[in-house]
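Each remark here refers to the structure printed beneath this line.
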Amino acid sequence: MSDSLDNEEKPPAPPLRMNSNNRDSSALNHSSKPLPMAPEEKNKKARLRSIFPGGGDKTNKKKEKERPEISLPSDFEHTIHVGFDAVTGEFTPDLYGSQMCPGKLPEGIPEQWARLLQTSNITKLEQKKNPQAVLDVLKFYDSKETVNNQKYMSFTSGDKSAHGYIAAHQSNTKTASEPPLAPPVSEEEDEEEEEEEDDNEPPPVIAPRPEHTKSIYTRSVVESIASPAAPNKEDIPPSAENANSTTLYRNTDRQRKKSKMTDEEILEKLRSIVSVGDPKKKYTRFEKIGQGASGTVYTALDIATGQEVAIKQMNLQQQPKKELIINEILVMRENKNPNIVNYLDSYLVGDELWVVMEYLAGGSLTDVVTETCMDEGQIAAVCRECLQALDFLHSNQVIHRDIKSDNILLGMDGSVKLTDFGFCAQITPEQSKRSTMVGTPYWMAPEVVTRKAYGPKVDIWSLGIMAIEMVEGEPPYLNENPLRALYLIATNGTPELQNPERLSAVFRDFLNRCLEMDVDRRGSAKELLQHPFLKLAKPLSSLTPLIIAAKEAIKNSSR
């Protein structure tokens, strides 16, 4: 009798999404992002010789002295003129544009772009309706900048809660202004560094969401696209912003304005940032929770305080842009907040950089979004915490640029924290807009997709898309080919909900404020913190049953 009473007093289990038990266990290898191909040993040695000309044997030194120095061509441009024939619905050579450049023949759309377009599922009608948007997304997809900004590091084993820690600290941060002590790395210089990367290896395509996070209604992409590695660096000049014609510039072998930092200079700079001492004497009970391409993530206990932390151990020799790690550490060190997974400490241990971060055992919000159903009060609570983090970052001139459920970590107490500053940008009042294309496509703001100058409100758009994730289990257009998804983001405006009638009027208004196409009318983090929807927020402890239910569902599906 008492047992039956106890059972009646227990609250009902949180509702699970229909897809939680229909997953292929093989999908639980969370390698959602493709890893770059390992460069050939010969290429590695050649690159090292180019960076450290003093190295090598005496014979090579003698040959180097005998060889005359010939400078690289500078400011070389390959201009491509693309027009659009409204009658045939085809992209054609732009005869007018070619006349503007004497001696150049009209070329039309590059062959690799034509191949991308054929497999993109963008219909002829859509191409005819907005050819400029098509060119914008083709330029993005073909851009090496996008390839170099992919988060290559994804863990292959261990606790899924490691996800946010493994993705963080990638050497792909771009900063518009440098924090103290950091070497100046301008946007243009960073792009030139990317051009020097080995072009022989094919770039990875934009990875769709892992199969286990898709709903039962999600169609797989019909055909994967192999993105050609074309060094496409210059933004479309204002004079060429025309719906029927655009001039695109391909720069090759541009002369470097400033040389890269040497390994010794990078180590010297890191020594001025990191703590002195042996971290093995400060932390104990190391437990591996994840493995990535350039490092390993462990949990450990701080001996003095008993605090559980996450420690990422990165082999510096395997980091493609070691100098940018400095910028990221400084940005994170200077921006601490209760709603951010905070940087705690760092150490140099031999050839490794150890970065110590807060540890949240609840895992990423993606687990909760894909495995359970959240109500509006719980969604409001998550949105409030994220907006508090964004308000703090934006007030400190930092744009996150990759807001999505994967980058929100949860504590078992329901705490909500923003992580992964691999794409973050620091801006100044003098340079309050940026125009680089970074982030994850399905969460991107339209102004980012179309390569316009943008500000902190790109994070607000992404937050709105993440709110849709919390309602529907996935972002809009996830079932589309990535290239077509970019086109739809650029042209459709605010995405439509599957069942808007199920949402309250105040929630729909909140989404509309986040997903406003007109950036000036889109709410800021500070403004949205006053939105009536956030008054519906439940206590953060209401997220704990969802976190437990998500972990249980993942555990059961892996059996």
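Numbering starts at 1 and runs along the chain as displayed.
In case you wondered, yes, glycine gets a Cβ from its N, Cα and C as well.
Here the residue is the original one, but Swiss-Prot notes a mutagenesis experiment at this spot, R67 to C: Decreases interaction of PAK3 with CDC42 but increases interaction with RAC1.
The feature domain 'CRIB' is assigned by Swiss-Prot to 70-83, with sequence analysis given as support.
Quoted from Swiss-Prot, the note attached to the mutagenesis of H78 to L states: When expressed in hippocampal neurons, strongly decreases the number of dendritic spines; when associated with L-81 and R-312.
Experimental mutagenesis is annotated in Swiss-Prot for H81 to L, with the remark: When expressed in hippocampal neurons, strongly decreases the number of dendritic spines; when associated with L-78 and R-312.
Residues or ranges marked as domain 'Protein kinase' by Swiss-Prot on the basis of sequence analysis: 283-534.
Positions annotated as ATP binding site by Swiss-Prot: I289, G290, Q291, G292, A293, S294, G295, T296, V297, K312. In the three-state DSSP reading, K312 (mutagenesis position) counts as strand.
One entry in Swiss-Prot concerns the mutagenesis experiment K312 to R. Its note says: When expressed in hippocampal neurons, decreases the number of dendritic spines. Strong decrease in the number of dendritic spines; when associated with L-78 and L-81.
Annotated active site, proton acceptor per Swiss-Prot: D402, in sequence order, evidence recorded as sequence analysis. Using a 10 Å Cβ-Cβ cutoff, D402 (active site, proton acceptor) registers 25 neighbours.
Between the C-alpha atoms of K312 (mutagenesis position) and G295 (ATP binding site), the distance comes to 7 Å.
By the criterion of other Cβ atoms within 10 Å of the residue's own Cβ, the least surrounded of the binding-site residues I289, V297 is I289. Around K312 (mutagenesis position), a 10 Å sphere centred on its CB holds 24 further CB atoms from the protein chains shown. Neighbour density for G295 (ATP binding site): within 10 A of its CB lie 25 other CB atoms from the protein chains shown. Q291 (ATP binding site) is surrounded by 16 other CB atoms, counting those within 10 A of its CB over all protein chains shown. Note: the Cα of V297 (ATP binding site) and the Cα of D402 (active site, proton acceptor) are spaced 21 Å from each other. Rounded to the nearest whole angstrom, the C-alpha distance between D402 (active site, proton acceptor) and G295 (ATP binding site) is 21.
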